[in-house]
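Student: Pasting the relevant annotations from Swiss-Prot:
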- 160-336: domain 'DH' (DOMAIN)
- 348-466: domain 'PH' (DOMAIN)
- Leu301 to Glu: Abolishes its exchange activity on RHOA (MUTAGEN)
- Phe471 to Ala: Reduces exchange activity mediated by GNAQ activation; in truncated construct (MUTAGEN)
- Leu472 to Ala: Reduces exchange activity mediated by GNAQ activation; in truncated construct (MUTAGEN)
- Leu475 to Ala: Reduces exchange activity mediated by GNAQ activation; in truncated construct (MUTAGEN)
Amino acid sequence: MRGGHKGGRCACPRVIRKVLAKCGCCFARGGRESYSIAGSEGSISASAASGLAAPSGPSSGLSSGPCSPGPPGPVSGLRRWLDHSKHCLSVETEADSGQAGPYENWMLEPALATGEELPELTLLTTLLEGPGDKTQPPEEETLSQAPESEEEQKKKALERSMYVLSELVETEKMYVDDLGQIVEGYMATMAAQGVPESLRGRDRIVFGNIQQIYEWHRDYFLQELQRCLKDPDWLAQLFIKHERRLHMYVVYCQNKPKSEHVVSEFGDSYFEELRQQLGHRLQLNDLLIKPVQRIMKYQLLLKDFLKYYNRAGMDTADLEQAVEVMCFVPKRCNDMMTLGRLRGFEGKLTAQGKLLGQDTFWVTEPEAGGLLSSRGRERRVFLFEQIIIFSEALGGGVRGGTQPGYVYKNSIKVSCLGLEGNLQGDPCRFALTSRGPEGGIQRYVLQAADPAISQAWIKHVAQILESQRDFLNALQSPIEYQRRESQTNSLGRPRGPGVGSPGRIQLGDQAQGSTHTPINGSLPSLLLSPKGEVARALLPLDKQALGDIPQAPHDSPPVSPTPKTPPCQARLAKLDEDEL
């Protein structure tokens, strides 16, 4: 076959052949013609440009009629030539005898024989594309578009916020359906058919207060969210208003580790049979985790709604408060789930006040005789309002759970607590001291991995001790305390040095000077002093804390003590008012 492609040559002629072969009108049946593509300038040789190229055989398959388009231009020549080919080749000429054949006998003669350079692929693309076919680059297209007006941007942001709100409502419907599978499925079936003897009395642990959560969302909260579709401004008030009601999620999460343990015992037998009987796709454990996931999801959706609502130029003050609420409640839920995995503590954790913080420290604990151990141990430390608990993390989950568990090791009551900060100038180290009923001192040295963690704990512990100190001072001298508070408020400045400042709490040399003089050193006297001696026991503390305070006039009316509560503790107390 003529013009066959030889190995090692450029593939450009083959590309041209494939493109031209798709247009059957360009060739007469049985005709053969040789085309030669020019070099880098993009022009076409005379054999192709004229439309009546020199024939490859003794007679031409095409006649040089007046319909020939003539030599095309350097860029769009090939396209113009293709556009006129159908008209030019409409009259089929006589083919040489024995030369006629199907389209597969066509062959384009490469220009390699003439020594001409073949064009690059980019040039071929330019030839095949007409000047009107070129697509504008994205950058130029973006620049050419007129920037959106501020009103259009706000409109789009508002539309996106409504999309987030719609997603919130739709996912709420799905959430209620999932809770219904538990309450109207598992719980109703177990109540009707009874439970195995080994599970009797423990079925309430499995479900906790999930029925209460389900009924509230089904009968009230879902309808309120649907109302927000017509009145989006109501969304923020909805979450702020029901902050206390959302405390039921904290109760549920506190019970969740116990529920996981019971379900793990019966999940492969009894609960699996119930699932097949009810025809549910999800297992019971997958449904029981839905409330935990949902309380986290509210936070994410509210943040997205706040972002777009703010871009739309709407008032977002209430929304920011709602986001703050829904960031706080999930944190409390997570804390309660962690506490549910604490084992070995004799007493009720719920009676120790709110969990204010938890972190992992390298702790040097006291041994027999009050001396510090020669080596430290890794401990998970929990800070409550009334107690500090030291625990050891277990390698695996507790009683079949997937999350890490903790075993109680030691504790310090806040009423016996003292604080020493920045030991030996190290911002990562501080000490907590505990005074026993017989006056003995136990000292725990804590070292954090990050100075920020250590300083945060020093601040939180100091704040607790300061609040307790103020409360005791108010009990001992309510008139003087009230007068001091009135003077502070009238001057419009904070009441004394801030938490962790040298004026209130000596975290430097004074704290290191006497390891047996904790900041709250006089508090244990409340446990030992008989009635009537409390005031005398607290007198040194009162003088140290309050200094020289002017005496109140004798005719001053008695004022009841009003110890202040930090805002964060006030919010915690608000959540703890259980109206469920």
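Placement of Cβ uses the backbone N, Cα and C atoms for every residue, glycine included.
For all the noted positions, this structure keeps the original residue and models no substitution.
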Student: May I ask for the distance between Phe471 (mutagenesis position) and Leu301 (mutagenesis position), taken between their Cα atoms and rounded to an integer number of Å?
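Tutor: So the Cα of Leu301 (mutagenesis position) lies 41 Å away from that of Phe471 (mutagenesis position).
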Student: Which one of these mutagenesis positions has the most other Cβ atoms within 10 Å of its own Cβ: Leu301, Phe471, Leu472, Leu475?
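Tutor: Result for the most crowded candidate: Leu472.
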Student: I need the CA-to-CA distance for Leu301 (mutagenesis position) versus Leu475 (mutagenesis position), whole Å please.
Tutor: 46
Student: Over the domain 'DH' (160-336), what is the model's average pLDDT?
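Tutor: Here the predicted model's pLDDT, averaged over the domain 'DH' (160-336), is 92.
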Student: Pull the DSSP breakdown for the domain 'PH' (348-466) and write it out as helix, strand, coil residue counts.
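Tutor: Its residues fall into 29 helix, 60 strand, 30 coil.
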